[in-house]
Each structure stands twice: as C-alpha cells, then as structure tokens.
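What Swiss-Prot records for this protein:
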type	residues	note
MUTAGEN	Cys190 to Ala or Arg	Abolishes mRNA binding
MUTAGEN	Cys213 to Ala or Arg	Abolishes mRNA binding
Amino acid sequence: MWAQLSYTRPESQKTDLTSLFSTDQEQNPLNDYQYQINIRELEEYYNKTILNEDNIQETSSEISSAVSFSPPKNTNAIQPGLLYDPQLMNPFLPSAHLNSTAPTTFKKKLEVQINPDYVPKSSQLPLTSQNLQQLSQQKPKNDASFSSEKESSAQPKVKSQVQETPKQLYKTELCESFTLKGSCPYGSKCQFAHGLGELKVKKSCKNFRTKPCVNWEKLGYCPYGRRCCFKHGDDNDIAVYVKAGTYCNVSSTSKQSDEKRSNGRGSAKKKNLNVKVKALQRMTW
C-alpha cells in the first residue's frame, strides 16, 4: 500500500509576499488613520523623486485613484508589484519588453550635432588653428579698406580747410626762426611766410607815418620795429618815397615845415600836440 507523503516547509523558508501596509491582525493591527498617513507619505515621495514632466499625465490618474480609494478593513496587503516596479521607481530605465536596439536609439537621441560654421557674436574667438588662419586672411583686407577710408575722409577735410581760409589774407613777411634756424615750432599755423613761395608783396599805398615815435625819441629804439605805426628817424626819410615816385603830392609848404623842424630840433624842444599832456608825461617808457 502506498501512503501519501506530506511535506511541510519550515517557517524559515516561507516566502510570503508582504508589503509596507501588510499587518498581522493579532500582533500589529493597522487602523484607517495609520493607513491614510502611509498613503500620504508615499504620495509625497512620488511627487519629490519620481514624477517629472513626461509622466505627470500617466501617474496623476493612478495617484488620484489611490488617494480617493478607501480599501476595506479586511484587506491586509497591497500588490507588491506596484511598490517594487523598477520602471516606476526610475522611469529613465529601459523596459524589459524593448528590443536590444533600444539603448542605441536612446543614445542617438541624446547626441548633439555641432555646427562647424557657427561664429559667435563676440569678437573674441578661441585660439585654434582654423581661427588663426581666418584672422590672418581677414587682416590684409581690413587694412586695405581702413586705409582707403582714411584717405577718403582726409581729402574732404583738406578741401574744407582750403575753402575756409579767406582769399584776402596773405603772408607779407618771412618767418625769422624759419629763415635763421630752418625750422619753426608753429609749423603750418605760423602767420609768417616759410620761404619765398608763400611770400606775397603788399601793394604800395599812400599811407605814410607822419607822427614821430615816442620810444624812438626817448630811448633811441622801439620794440615794435617796422610794425610801429609812428615814424622812426628824421623827416628826411620821406624823401626816399618822393624820389621813388610813390608820393608826389608833397606841397612846398610841407617841405618848408619839415626843414624847419629838422633844423630847430636840436635847439628848441618840440611841442606835444596831444590833448592829454599830463597823462603822457606820467607814462614811463
């Protein structure tokens, strides 16, 4: 007679699936309040770690249904697959049912193509061989364009300066420093002629110096020199102009008066014909 064998597994080898919410009614009973607290903790954990922009719509419906659902008191466990599903814990992991080509496609999507023709807006470029070659090619072109712009901008300025100078002004005297030293600190801004090319002889006029210079009479010299508006020397120097023929309207009376003045200058003091005699006498030359 064959007897039926009964095999009992020891308690240490039992693999009863339990979850965080599974309780033993005799040792650790779980009430509704504690159950709701565990649900809220689980929901906060999902919101902080797992949920993202891509799977918000998929998991929101599950979370709302889990929160609104009130399980009966007799239920002792929840399906462990929902808690230990690696796809829910980390949504970036590839699923098991995908083909072997999934990792390659996943990597290709993350790859970024670099545009070799990209030029940044800033003028500072990285020091690479390609950038150095481009800069060396651009420099001669930029220098040629810059020099042409300089020439074009300088020409109108010269023309405007020539047009601004009036035609009535001209240089009638040579520059002393230029004629003696060969250089002038004023350069082109000098008011005197640098060489015979810039010198223009003034037309002769009939205006002569008739009043004697006070500095010439008292000191024997005048700091103004030839630019002085008064006469230096005796009245006999007017005869030079008369002989040259530039001053022909000299009357006999004026000649006689000039001779009398020249003869009587040594004996008698000449009268000052100015009105403010006292003011002139106080001046010290």
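Each Cβ is built from the backbone N, Cα and C atoms, and glycine gets one as well.
Fair warning: this is a prediction, and the values are worked out from it, not measured in the lab.
Put plainly, the mutagenesis positions Cys190, Cys213 were compared by Cβ crowding within 10 Å, and the winner is Cys213. Note: the Cα of Cys213 (mutagenesis position) and the Cα of Cys190 (mutagenesis position) are spaced 29 Å from each other.
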